[in-house]
Amino acid sequence: MAHCTEYMNAPKKLPADVAEELATTAQKLVQAGKGILAADESTQTIKKRFDNIKLENTIENRASYRDLLFGTKGLGKFISGAILFEETLFQKNEAGVPMVNLLHNENIIPGIKVDKGLVNIPCTDEEKSTQGLDGLAERCKEYYKAGARFAKWRTVLVIDTAKGKPTDLSIHETAWGLARYASICQQNRLVPIVEPEILADGPHSIEVCAVVTQKVLSCVFKALQENGVLLEGALLKPNMVTAGYECTAKTTTQDVGFLTVRTLRRTVPPALPGVVFLSGGQSEEEASVNLNSINALGPHPWALTFSYGRALQASVLNTWQGKKENVAKAREVLLQRAEANSLATYGKYKGGAGGENAGASLYEKKYVY
């Protein structure tokens, strides 16, 4: 009698040792009280950050900034993993110490951004597809050798109810691309972080965002199953359910918490170890408070934590200003924000970390990472 997997013509299973390694890494990334530092800004994106503090975008300055982040003593108490840009994975600081080693010193797992950016989907109104599947398997092998143990692939969708966005074509393209990426990563021992980001652009209500997010996540997990992705060895990086940035209707952090949790419960299998939210242009304080509201509704079948870039780094950059004499203070600010988000993963954040500057909006229209 044929086995069920043979009858169903199911995708080939991962070797047991690979599956075990992936599941172990995924669990470590979402261990209690910790989240992920997204420091994988492209060279073009980091230029925008440096322009804001009037700092030249040189390889030396980029290395100095990464050294500031990864050399922060005690960061590993709140941060489990760090997503790196390819340059950073192979980079050393001024003292000749590899950035990966700085992370290892804090028991932080190195990860790598593997997508190659966005292009327009033909026959759509500028909806986006993510590039990077060609040659991904070979790159994953090199990244693993260099010390990376997980990867990230970002897709974006836009809500525009008047134009019927996101279209079914866009959602399918997003889901299938994420699933192919995830499968390739797992075949090469990297835990895939699956990131279907629905941008906050536009005037749509929080209820519309909930409906669209539910549809997108449903399609993503269907595609993951069809591609044989081991859910126990993967993580999801979604947007929180929020109103569009131009929406005039008032919403509360409790609204964000309730609708985000409801959406996840309707779509995300409990086999997945965890969900690591993106901040999506929320202020540092909003990102912490909303994460707190989400976790206050627990217990949940998955860990619900953070994978923040701007919401962990904005005040750090403003404090640093590219000056060596500001490094120690900037590291204090990083620890303060990381601890705030750690508390939020327990639903115990009371607010107020970072003062007034933490409340500044970090929203960028049509955000490119």
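Cβ coordinates are placed from backbone N, Cα and C, and glycine is handled just like the others.
At each noted site, the model still has the original residue.
Positions annotated as active site, proton acceptor by Swiss-Prot, on the basis of similarity to another entry: Glu195. Residues or ranges marked as active site, schiff-base intermediate with dihydroxyacetone phosphate by Swiss-Prot: Lys237. Annotation comment: Swiss-Prot describes Asp40, Lys152, Lys237, Ser279, Gly280, Gly309, Arg310 as dihydroxyacetone phosphate binding site, evidence class similarity to another entry. The beta-D-fructose 1,6-bisphosphate binding site feature in Swiss-Prot is assigned to Arg49, Ser279, Gly280, Gly281, Ser307, Arg310. Per Swiss-Prot, mutagenesis Asp40 to Gly is noted as: Reduces binding to TRAP. Among the mutagenesis experiments that Swiss-Prot reports, Glu41 to Gly is described with the note: Abolishes binding to TRAP. Among the mutagenesis entries in Swiss-Prot is Arg49 to Asp or Gly, noted as: Abolishes binding to TRAP. Looking at Swiss-Prot, you'll find the mutagenesis Lys152 to Asp noted as follows: Severe reduction in the binding to TRAP. Swiss-Prot documents Arg154 to Gly as a published mutagenesis change and attaches the note Abolishes binding to TRAP. Swiss-Prot gives this note for the published mutagenesis Arg310 to Ser: Severe reduction in the binding to TRAP. One mutagenesis experiment named in Swiss-Prot is Ala314 to Gly, and its note says Reduces binding to TRAP.
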Out of Gly280, Gly281, Gly309, give me whichever of these binding-site residues has the highest number of other Cβ atoms within 10 Å.
Gly280
Which one is it, among the recorded positions Arg49, Gly309, Arg310, Ala314, that lies nearest to Arg154 (mutagenesis position) by Cα separation?
Gly309
Lys237 (active site, schiff-base intermediate with dihydroxyacetone phosphate) has its Cβ surrounded, within 10 angstroms, by a count of other Cβ atoms equal to 23
Let me spell it out: for each of the binding-site residues (Ser279, Ser307), count the other Cβ atoms within 10 Å of that residue's Cβ, using every protein chain shown. Which one has the most?
Ser307
With Arg49 (mutagenesis position) as the reference Cα, tell me which of the recorded positions Glu195, Gly281, Gly309 is the closest one.
Gly309
For each of the mutagenesis positions (Arg49, Lys152, Arg154, Arg310), count the other CB atoms lying within 10 A of its CB, then report the residue with the highest count.
Lys152
Please report the DSSP secondary structure of Asp40 (mutagenesis position), reduced to three states.
coil
